Amino acid sequence: MSSAVVASSTTFLVALASSASRGGPRRGRVVGVAAPPALLYDGRAGRLALRAPPPPRPRPRRRDAGVVRRADDGENEAAVERAGEDDDEEEEFSSGAWQPPRSRRGGVGKVLKRRGTVPPVGRYGSGGDAARVRGAAAPAPAPTQDAASSKNGALLSGRDDDTPASRNGSVVTGADKPAAATPPVTITKLPAPDSPVILPSVDKPQPEFVIPDATAPAPPPPGSNPRSSAPLPKPDNSEFAEDKSAKVVESAPKPKATRSSPIPAVEEETWDFKKYFDLNEPDAAEDGDDDDDWADSDASDSEIDQDDDSGPLAGENVMNVIVVAAECSPWCKTGGLGDVAGALPKALARRGHRVMVVVPRYGDYAEAQDVGIRKYYKAAGQDLEVKYFHAFIDGVDFVFIDAPLFRHRQDDIYGGNRQEIMKRMILFCKAAVEVPWHVPCGGVPYGDGNLVFLANDWHTALLPVYLKAYYRDNGMMQYTRSVLVIHNIAYQGRGPVDEFPYMELPEHYLDHFKLYDPVGGEHANIFGAGLKMADRVVTVSPGYLWELKTTEGGWGLHDIIRENDWKMNGIVNGIDYREWNPEVDVHLQSDGYANYTVASLDSSKPRCKAALQRELGLEVRDDVPLIGFIGRLDGQKGVDIIGDAMPWIAGQDVQLVLLGSGRRDLEVMLQRFEAQHNSKVRGWVGFSVKMAHRITAGADVLVMPSRFEPCGLNQLYAMAYGTVPVVHAVGGLRDTMSAFDPFEDTGLGWTFDRAEPHKLIEALGHCLETYRKYKESWRGLQVRGMSQDLSWDHAAELYEEVLVKAKYQW
């Protein structure tokens, strides 16, 4: 075939026609001479065939005409410049009315009819390097304002929008010199396209499609171009849906541009093809929209999104938190630990965390349901079966661990000998550390990622040890952390070293348990090992943390606390206002009691006092001060100090009510006081939640002579109920109480600096004198106490900071 093509190519003769006269043939005309038939490749038929080139047609001799040509994809650009091209490959225009030329075929080369007297540049170019100007012997006139306003200097076609042809190299030809009667036509060389464009299918006429150009200059001021102020009709989007093959080839992003066309482009801000719309879908822009409308719409949508999706209070710090404690209010409680385990998890849940509380199942709790999980754990050399019960209350998962060792101990949680207590706590900690894997709370277990255990006191101090020894040392639960909370360091889980094997730990862990006590000698200390293994440690008040570092307040663990001071934090407890709130307290809604607020303090609190006097069999007197004590009966709470001050108290015109359980000798003391001073003293042995609420509401004074108090909750409850505290200034009592100043009329109650009977008598005497003689000052104490924000929400925020520190600790 190559020889036939070469032979046929030699038959072409090229002659240049020249004329000296202006009206003669144009300079630079390329005239093709017909050649004999040759074996040529027929692209339309897809085969070789004998063909003769068509005879050349004379070009019209019009001096005022410009010619616009275009080529199909893949056509040689040199063939476009060849003379003798078909008329349907040209567009001729003059100053008169323009008519579209004839066309044999559709597709890319087809001329699309447009409005106006000046025909447009071809919509789809050949993809060549640049537009070519033929017959440009005379220099082109300076660009007009219309030409400057068109993007990339494209030939104006009755509109100022950006067309594909203006960026893809349409072939432009023009006459040598325009006629005098014809307005000058601006011919500007087009730059090479920045990115290729895949053309739509040629089976049907293509719709008009405008691709925004991000490199275009800013548009002229409004009114400078009359034609740009008249928007054209928007293309019919239905044509886009019909052509499934049309798409745009992605190119590099371009900077932001301002459109000069009144028709909005698809993407306004940046040339981001990831956001580019699909041609098969309707156009999102509507007629008449502009940039300002779109910006306003985006801004309003953003504001709505921010309002509707504010997110949790914890923000990106949302975590899975498991609180592990030996007691939890309202199911089982002997002191402040039960209140913390019942209230803190709810406050954390309100901040957006997923929270679980794990406690032993001491009795039959109606809210808890058996989840059907059975596990076996070894405690003190014995395999014991464990069942899991679950309840979901106030946004918190409560998981109860059921085992024979825990049953029927509702009223004696910490009872039994040392070996029995240790056996229960070993089983409890082993079962609790695997709860996030086994218990499907809400159908989805917590898992071991983004998880923090919050252990409380020595009863659960083995949990950080088991977490590290069983799992983290073996490559499991690597993203699980543990925080140990110190509520009372006086109870440490001490035992002989030879009982260490009962804990089922590796032998080298014995070094973490060994502790030498000058009094007791060498022993195994569970609390000490937990403090070492925990990622973070929290005390229930900053003052208590300071005391723990001293020899007197550290109870033998002060050296460990000093060594781990970097991970210590002091956070004061809060109040669960849904349970401890005089305005909604359910225990004040019967038997003559009444709910009250600051506004109704003067009328409703005396009603609670009278109801309490009647219920306990005391004389109903509004003028007599009613003193209350609520707490555990042991040496820490200082109830024996009250016993030493009893002769002075019995000589005053007062009434005294004591509620608590604990040491048997102290229980007998309460019963003896009631028998000796039956008209003034009542001793309630045991613990009653209802009676605790009613004493707090009905008493005028709450006395707390604790020898040490890590935080203390009863003084917080008392202030919230308008009851004035008299406390020993130690630990958390010092942090939460400020002494009354009669000259400045400030403070919340009375404090004394030593746990001695005469100091208690001195502070209590000042309190009673103020109650009897200075009613306005007394009411100021009540109002200031009730006006404080003592909720758990602030404490939960501080706990969250500690949890985040533990999370990112390695």
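Using the three backbone atoms N, Cα and C, a Cβ is placed for every residue, glycine included.
The model shown is predicted, which means the values in this text are computed figures rather than measured ones.
Under the heading ADP-alpha-D-glucose binding site, Swiss-Prot lists Lys333. Take the CB of Lys333 (ADP-alpha-D-glucose binding site) and look out to 10 A: across all protein chains shown you find 18 other CB atoms.
For the mutagenesis experiment Asp88 to Glu, the note given by Swiss-Prot reads: Increased activity; when associated with V-737.
Where Swiss-Prot documents Ser604 to Gly as a mutagenesis experiment, the accompanying text is: Increased activity; when associated with V-737. Slightly increased activity; when associated with V-737 and F-781. All protein chains included, Ser604 (mutagenesis position) registers 20 other Cβ atoms within 10 Å of its own Cβ.
For Met737 to Val, Swiss-Prot lists a mutagenesis experiment annotated as follows: Increased activity. Increased activity; when associated with E-88 and/or G-604. Slightly increased activity; when associated with G-604 and F-781. In the three-state DSSP reading, Met737 (mutagenesis position) counts as coil. Applying an 8 A CB threshold to same-chain residues 6+ apart, the list for Met737 (mutagenesis position) reads Gln715, Pro725, Val727, Ala729, Leu748, Gly749, Thr751.
One mutagenesis experiment catalogued in Swiss-Prot, Leu781 to Phe, is accompanied by this note: Slightly increased activity; when associated with G-604 and V-737. Secondary structure at Leu781 (mutagenesis position), taken from DSSP and collapsed to helix, strand or coil, is helix. Within 10 Å of the C-beta of Leu781 (mutagenesis position) there are 25 other C-beta atoms, taking all protein chains into account.
Natural variation at this site is recorded by Swiss-Prot as Met737 to Val, annotated: In strain: cv. Kinmaze.
For the natural variant Leu781 to Phe, Swiss-Prot gives this note: In strain: cv. Kinmaze. The structure shown keeps the original residue.
Classification of Lys333 (ADP-alpha-D-glucose binding site) by DSSP places it in coil, neither helical nor stranded. A Cα-Cα distance of 17 Å separates Leu781 (mutagenesis position) from Ser604 (mutagenesis position).
Secondary structure at Ser604 (mutagenesis position), taken from DSSP and collapsed to helix, strand or coil, is helix.
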